[in-house]
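J.: Can you read through this structure? Questions will come right after.
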Amino acid sequence: MAGQVLDGKACAQQFRSNIANEIKSIQGHVPGFAPNLAIIQVGNRPDSATYVRMKRKAAEEAGIVANFIHLDESATEFEVLRYVDQLNEDPHTHGIIVQLPLPAHLDEDRITSRVLAEKDVDGFGPTNIGELNKKNGHPFFLPCTPKGIIELLHKANVTIEGSRSVVIGRSDIVGSPVAELLKSLNSTVTITHSKTRDIASYLHDADIVVVAIGQPEFVKGEWFKPRDGTSSDKKTVVIDVGTNYVADPSKKSGFKCVGDVEFNEAIKYVHLITPVPGGVGPMTVAMLMQNTLIAAKRQMEESSKPLQIPPLPLKLLTPVPSDIDISRAQQPKLINQLAQELGIYSHELELYGHYKAKISPKVIERLQTRQNGKYILVSGITPTPLGEGKSTTTMGLVQALTAHLGKPAIANVRQPSLGPTLGVKGGAAGGGYSQVIPMDEFNLHLTGDIHAIGAANNLLAAAIDTRMFHETTQKNDATFYNRLVPRKNGKRKFTPSMQRRLNRLGIQKTNPDDLTPEEINKFARLNIDPDTITIKRVVDINDRMLRQITIGQAPTEKNHTRVTGFDITVASELMAILALSKDLRDMKERIGRVVVAADVNRSPVTVEDVGCTGALTALLRDAIKPNLMQTLEGTPVLVHAGPFANISIGASSVIADRVALKLVGTEPEAKTEAGYVVTEAGFDFTMGGERFFNIKCRSSGLTPNAVVLVATVRALKSHGGAPDVKPGQPLPSAYTEENIEFVEKGAANMCKQIANIKQFGVPVVVAINKFETDTEGEIAAIRKAALEAGAFEAVTSNHWAEGGKGAIDLAKAVIEASNQPVDFHFLYDVNSSVEDKLTTIVQKMYGGAAIDILPEAQRKIDMYKEQGFGNLPICIAKTQYSLSHDATLKGVPTGFTFPIRDVRLSNGAGYLYALAAEIQTIPGLATYAGYMAVEVDDDGEIDGLF
């Protein structure tokens, strides 16, 4: 009786059906799950085209997306590798297969080896083959044909363990890997090949024979005859891998397909045998589909796992060394390693040296299905001029969360300006054992974002003054128009910005030659009133001599002079736009909306009118990408944007927050806990915190889960009647000796800040930032007052001296607070009047009785209302050293009238800002300035900066 046919076609069909069902099942709870196989074919070989069609058809049946990339025969190796690299980096591509053979001019090994092992679903890359050949190896994928052979044997209930197997053929594609698989399943394996003498002698006692020698009917049927010549006790299972075409005049094609085994004879003597075609071939394709599914599931599972961010150990010293000494004593992680720990792909990362990099905002799109992590705002009580340690607390908190409690956490902070760094303020990287490293790179230039803001701002300023010059010196409309819209190669064309201006003016024309004289005048003349220009040039250095200058004094400017001045770069509205934009499109639209002046008819003139929107966006294209750095304990920090806290929101960017919240977020069905994003707002909560909620949260659509309010014994003593604290002078003894009475009186300021936070419906944790001279009695007084005022918790934190270890209790309190319900609401309705919004902030946040709007401020308010800008949120610029407008009023002043001296528009950023006093928007340098101590040694190490 003849043996039986082992039908690979039917088995493959069952596998494809099972794969399709499993995909549908997963999609039931993960709708976005879509296994994707990329197939690269170079050239037009008919056999390759046939195999590709088979794979695409099988993918369709299995519910797998097949992305077919067909390259011309002449494609260079560089081009093919570029496609492979793109697919390697594409998170939507789970498997990659390069159809072989490739044209002769291409190196197959180099190209196939370029495929990432995690996407090498063919299983033949060096990593997967290498792991397969190790005794305890762990390949990502088994090669498809050998895997299909094993599955066929299992399907036929063939016992592999303890069997004797003979493999005829030693190729890297089938022979060698199938031998390894059989061996790993405890079969005793003999490998033979075309040069082996008397192959038939090896087959008599074989239980399993795999033939992959590539020669038509090389193995004769009679080789399987039992030694005694009978046909009894047939036990051999034959797997024929061969695919050979031999002449057959009876076929229409003139050829027929045969295997490496003489099928018609062998079936007489064996138990099972695979046919050709219809045996191993369909199983190979089915295993390709199964490997693709495995890859997609593995990626899904990896994305659902909590982030693992191994900490860097700290060697704590007493007394605590200087910040720069601590920074240099710690060897940071390579930034690409930290990015990998965060789940950032290499194509989403742009390295700037070893320890800083930019992150593509496209991370947000890739992780769009994730639920955001927990969002924590760090703010403070009304500070002394020495500061109370918000940045240090931010770093200590994330170090505690990640390095000591195993919770993924990212700190999001502003980029410091060079001006204060080289002036009197020093760096802004935190301090002690809670800081960003390398701190010199953090404080100097970083990746050049501030310089990009400066270039963009100054281009705009130059464009405004130059436009006024050209309009004034060219009186004839037609002549001016011809120069504004010149002919190139005999044709005139509006730029995109010009076309947008035409549309806003209601001129629905696209051909420059079609405009009437009236339309030409309306379009070409901006008629800027020079007295209304709000844009100043900027520089990122403290330079008091630039506060007021006269431009246009060169003879070439024909007496077109104008008094103007410089701002520090971070005071530019473009910096606020960078901080508040949700994405590149939003940034471009905001830039276009910036009002630079009014025309002679009091109508607003925008960046879009000047024609600068595209150019400014181009200059800021890279600046919109957040910068990745790390803390002393190797936890991630995103550094992005640095709007001037005096007249702007004083917070890092919306984009950085959105990126970070997705990176530490969780997939909808994941059972892991979300991580934490800890950001901060400038000055005290009454200023930075209020702006954060009413301006930044309106722009981002995000709301914090908790607020950390930083308080110090020193600051509360200042508000409780202790002598003033002055920078550069020794602290009065009241601050270094126990004085609980001062603390208890000053605690009223903290309690007012707690009440202010609670008006937004968010839980608040008070962080008592510990100093060496603080006593237990003073700290206990603060905690008691905080809890009585409604704080969720009040915790002492010693992160400056101990790093994350010193902030563990604070981190635990923040975790608990962030799990409390939030009843968030804004302080005011943006659609209420400007006057009402100002009054609400002054009364509810500052404790004032009323506002006093000076005539010039009222004139501007009326103008902004007339121009349609009355429904914007409000930013109030005032002193940071008092809840009121008067820095000498400590504690919790009440009943005062708050002056509004001026109101200005930041339409691109999306707010009005009112000034309670004259604010210097470019600082000066002191007699002794920070830059005087800076030196650089022969190795490039910077000394004296901090």
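Placement of Cβ uses the backbone N, Cα and C atoms for every residue, glycine included.
The noted changes are left out; the structure has the residues it started with.
These came from Swiss-Prot, pasted as-is:
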type: BINDING; residues: TYR51, VAL52, ARG53, MET54, LYS55, VAL98, GLN99, LEU100, PRO277, GLY278, GLY279, VAL280, GLY281; note: substrate binding site
type: BINDING; residues: GLY169, ARG170, SER171, SER194; note: NADP(+) binding site
type: BINDING; residues: THR384, PRO385, LEU386, GLY387, GLU388, GLY389, LYS390, SER391; note: ATP binding site
type: MUTAGEN; residues: CYS11 to Ser; note: Almost no effect on activity
type: MUTAGEN; residues: CYS144 to Ser; note: Cyclohydrolase activity is reduced 20-fold. Dehydrogenase Km is increased 7-fold
type: MUTAGEN; residues: CYS257 to Ser; note: Cyclohydrolase activity is increased 2-fold. Dehydrogenase Km is increased 2-fold
J.: Find, among the binding-site residues listed as LYS55, ARG170, LYS390, the one whose Cβ has the highest number of other Cβ atoms within 10 Å in the structure shown.
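T.: Max Cβ neighbours within 10 Å, all protein chains included: LYS390.
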J.: Return the member of SER171, GLY389, SER391 nearest to GLY281 (substrate binding site) in space, with distance defined Cα to Cα and candidates limited to these binding-site residues.
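T.: Answer for the nearest of the binding-site residues: SER171.
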J.: Measure from the Cα of CYS144 (mutagenesis position) to the Cα of every one of the binding-site residues ARG53, LYS55, PRO277, GLY389, SER391, then give the nearest.
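T.: Result: the closest of the binding-site residues to CYS144 (mutagenesis position) is LYS55.
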J.: Count, for each of the binding-site residues GLY169, PRO277, GLY281, the other C-beta atoms lying within 10 angstroms of its own C-beta, and report the residue with the smallest count.
T.: PRO277
J.: Taking only C-alpha atoms and a 10 A limit, tell me which of CYS11, CYS257, GLY387, GLU388, GLY389, LYS390 are near GLY279 (substrate binding site). These are the recorded positions.
T.: CYS11
J.: May I have the list of same-chain residues other than GLY169, ARG170, SER171, SER194 whose Cβ is within 8 Å of the Cβ centroid of the recorded NADP(+) site, in sequence order?
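T.: In sequence order, the nearby non-listed residues are ILE168, VAL174, GLY175, HIS193, ALA212, ILE213, GLY214.
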J.: Give the residue from the binding-site residues SER194, SER391 that has the most other Cβ atoms within 10 Å of its Cβ, counting over every protein chain displayed.
T.: SER391
J.: Using other CB atoms within 10 angstroms as the count, which residue among the binding-site residues GLN99, SER171 scores least?
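T.: Checked GLN99, SER171; of these binding-site residues, fewest Cβ neighbours within 10 Å: SER171.
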J.: Tell me, if you would, which residue among GLY279, GLY387, GLY389 (binding-site residues) has the fewest other CB atoms within 10 Å in the structure shown?
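T.: Minimum Cβ neighbour count within 10 Å, taken over the binding-site residues GLY279, GLY387, GLY389, occurs at GLY387.
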J.: Enumerate the residues of the same chain, THR384, PRO385, LEU386, GLY387, GLU388, GLY389, LYS390, SER391 excluded, that satisfy the criterion Cβ within 8 A of the mean position of the Cβ atoms of the recorded ATP site; list them in sequence order.
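T.: Neighbours found: GLY380, PRO383, THR712, ALA715.
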J.: Could you give the Cα-Cα distance between GLY387 (ATP binding site) and PRO277 (substrate binding site), in whole Å?
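T.: That comes out at 79 Å between the alpha carbons.
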J.: Considering Cα atoms only, can you say which of CYS11, TYR51, ARG170, CYS257 is the nearest neighbour of PRO385 (ATP binding site) among these recorded positions?
T.: TYR51
J.: With a 10 Å radius around each C-beta, find which of these recorded positions (CYS11, LEU386) has the fewest other C-beta atoms nearby.
T.: LEU386
J.: Fewest other Cβ atoms within 10 Å: which of the mutagenesis positions CYS144, CYS257 wins that one? Let me know.
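T.: Among the mutagenesis positions CYS144, CYS257, the lowest count of other Cβ atoms within 10 Å belongs to CYS257.
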